[in-house]
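Since the structure comes first, as structure tokens, the remarks are kept for the end.
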Amino acid sequence: MLLQFLLLSLCVSVATAKVITGVFNSFNSLTWANAASYPYRGPATPTWTAVIGWSLDGATASAGDTFTLDMPCVFKFITDQTSIDLVADGRTYATCNLNSAEEFTTFSSVSCTVTTTMTADTKAIGTVTLPFSFSVGGSGSDVDLANSQCFTAGINTVTFNDGDTSISTTVDFEKSTVASSDRILLSRILPSLSQAVNLFLPQECANGYTSGTMGFSTAGTGATIDCSTVHVGISNGLNDWNYPISSESFSYTKTCTSTSVLVTFQNVPAGYRPFVDAYISATRVSSYTMQYTNIYACVGAASVDDSFTHTWRGYSNSQAGSNGITIVVTTRTVTDSTTAVTTLPFNSDTDKTKTIEILQPIPTTTITTSYVGVTTSYSTKTAPIGETATVIVDVPYHTTTTVTSEWTGTITTTTTRTNPTDSIDTVVVQVPSPNPTVTTTEYWSQSYATTTTVTAPPGGTDSVIIREPPNPTVTTTEYWSQSYATTLTITAPPGGTNSVIIRVHSSTNDESSESTFSTLSVPSFSGSISIVSTVSRPHYVNSTVTHLPSSSSKPVDIPSSDVVTSTNDNSLTSLTGSENGKTSVAISTTFCDDENGCQTSIPQGSVVRTTATTTATTTTIIGDNNGSGKSKSGELSSTGSVTTNTATPDVPSTKVPSNPGAPGTGVPPPLAPSTETQTTNNVPGSPNIPATGTTDIRESTTVSHTVTGNGNTGVPMNPNPALTTSTSLTGATNSATNPSHETGVNTGSGGSTNIVTPPSSATATVVIPGTDNGATTKGQDTAGGGNSNGSTATTNIQGGNNEPGNQPGTNTTGEPVGTTDTQSVESISQPTTLSQQTTSSLISTPLASTFDGSGSIVQHSAWLYVLLTAISIFF
């Protein structure tokens, strides 16, 4: 019964034991004491002593509970003790085992069990002192390579852990005094194995090694080499205490015996160091000497043999009681969560084998998954000893929703608001308020469109510049009733067609004037009249009308129509009607030259328009004799002359004579040219127009018939020679034929000529709008040389009673002048300078009519001829 009770109590205590944490709760100090003649205070040089605080509370700790202090990067405890008690006030509350890591694990540990001294109403606190050395590598094993990067020279933080409680302190480690480029030697004692780890690295070759042989031998020393523990590799770096931090394979050949190990290698790249290490057993000797083989050839250098010997001090194992015991290391898988090292009970008197057992937890693999949620969950799939358990970690993640808003700042901000209770977080994006935009459309010379956006800083105004190719333009000329010209431009949207509408004055309402001619009987006279002008005009056309017959004014019945027909090379048909009480007559124009004689024709492109009341006034615009341009209703040629003939209608005739001067026609034949010459003085203020390449025209306009009631022409109005006028279109500057620099070239815009005939005391103004057809007039050479470009028209003064008169022509050149400017029609009475020499054998001269320098008609009344007669008597 008693035995059953004891067994039951043991089972209950085991079943109720638990793992507690947080017993070691403070890192009070960490100091170093030189345990030998070490030249520097390195982490692997003994002895480092840590003072750790602990506390046990009976409320949470019970007998049999366990707790552990893990000490990462600690190599071994520097003591012969295998355990230590936690004592307070002379009482032991826990017993702890000292588990050195050595080459087995990356950490040492202190594992403790609460004793029965601890009761529920007891609380104990105290400190424990632990001597040890740190592990910073020293071989090619996985444990040493991991620990080779635990610390660096200088200030470091050392941290120990008791479950989820961590305690830390800082420490200052000194760097090795051996140059890293020199050969490196190391021997470390493994107390639990009574062995030493020997490491060798040859000198550094900065550019790499071509070949070499490295190794060591224990021949003659009694020490043996464990070939199963040999590591060979190359490292791409050393830590501050000259231990390899990595191990990579390379091309080598290894030879190992119980007394020596040799490694021959080739082609080690730059930046790498070859090394070899092995466990050495050195028992029953106080010291032993090692022979090191060190032969190497650096890249680009000759082979070097730097082999040497070195003596290491050994020690005797005091635990076995006898030397030469066998130490067996076994590994056993347990269900614990940490790895532990334990020594099985050993009696040196009876046991020859000391067993060190490594308790390794069941290996586990961790699988991390994720889900939309808030908390992290863990689940473990257990496995029996010898298999691998699985730990599944389910990590939550949140989805996000983005909210964008505007603000007055100048930058974009993004803020994530994490929801602690839900899986949806909010991302708030604040963007600057948009700038206002101004769009400008402009035209440029390219054939394609572009859009440029200029973004201003926040708070400014953005600009969008649209560049469009230019629209095509269609120009239309229209005629209207106003007396002035206008130009209207209609700009279409991009891609359309712009329109330019030019409205010019239509001459359908040409005005007329009334004049009564008186017949004066005056003797033959010869004289000159000079009228000085005070106003200059831009254009000058001089014509003289002489030897007008006596006639009386009478109305002429004209159809109410106004039709101007474009002409061909040989003829012109003109019907002019009466509007607003104005009367018109049809006029036939005769052109004469020495080669072809006189023909009733008009050059192509010319327009004849006439208006009259009691006195018939004919205005002829002559242009484009070579047929290069066509005129239409209301248009004028860019070059030409304007002549005005005034006559009084007489008895109508039923037929237009086709052969002037033939018997029975009533029209005298053309007289022979007069030898008298008309001269023109220079007009002050007249424009100096350069010579042009246009041929002047000699033009004679003959009024020899009237218009009947139905528009047909009648018989000649008088038997006297026809009214003859002549206008020089162009002439060379200061030439004999154009000394006054006068020209008849049209320079205005296209349109009809509006002739305003004022009373006899006023001046009628003829304004010739220009056109843009660029027509050129071809003249006749009246000197008998035929057609000649560049000749100046000759004024033919036809004398009365078959009195001859002739003026030879002079050749000159010039250019046509044309423009599209519009000139208005204006009636102004201004005296002009006009030098005119008149020679006549007629006794009766009713009236003379001339163009002044500005193109106005000057009608001289009867009293002027009386004055001329008186002057001729005196002279």
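Heads up, the Cβ atoms here are built off N, Cα and C, so glycines get one too.
Worth saying up front: this structure is predicted, and the values here are computed from it rather than measured.
Ile125 to Met appears in Swiss-Prot as a natural variant; the accompanying note says: In allele ALS4-2. Among the natural variants that Swiss-Prot reports, Asn198 to Ser is described with the note: In allele ALS4-2. Under its natural variant annotations, Swiss-Prot gives Phe265 to Tyr the following note: In allele ALS4-2.
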Between Phe265 (variant position) and Asn198 (variant position): CA-CA distance (Å): 19
Fewest-neighbour residue among variant positions, criterion Cβ within 10 Å, set Ile125, Asn198, Phe265: Ile125
Mapped DSSP class for Asn198 (variant position), helix or strand or coil: strand
Alpha-carbon spacing, Ile125 (variant position) to Phe265 (variant position), which is rounded to whole Å: 59
Phe265 (variant position) - helix vs strand vs coil (DSSP): strand
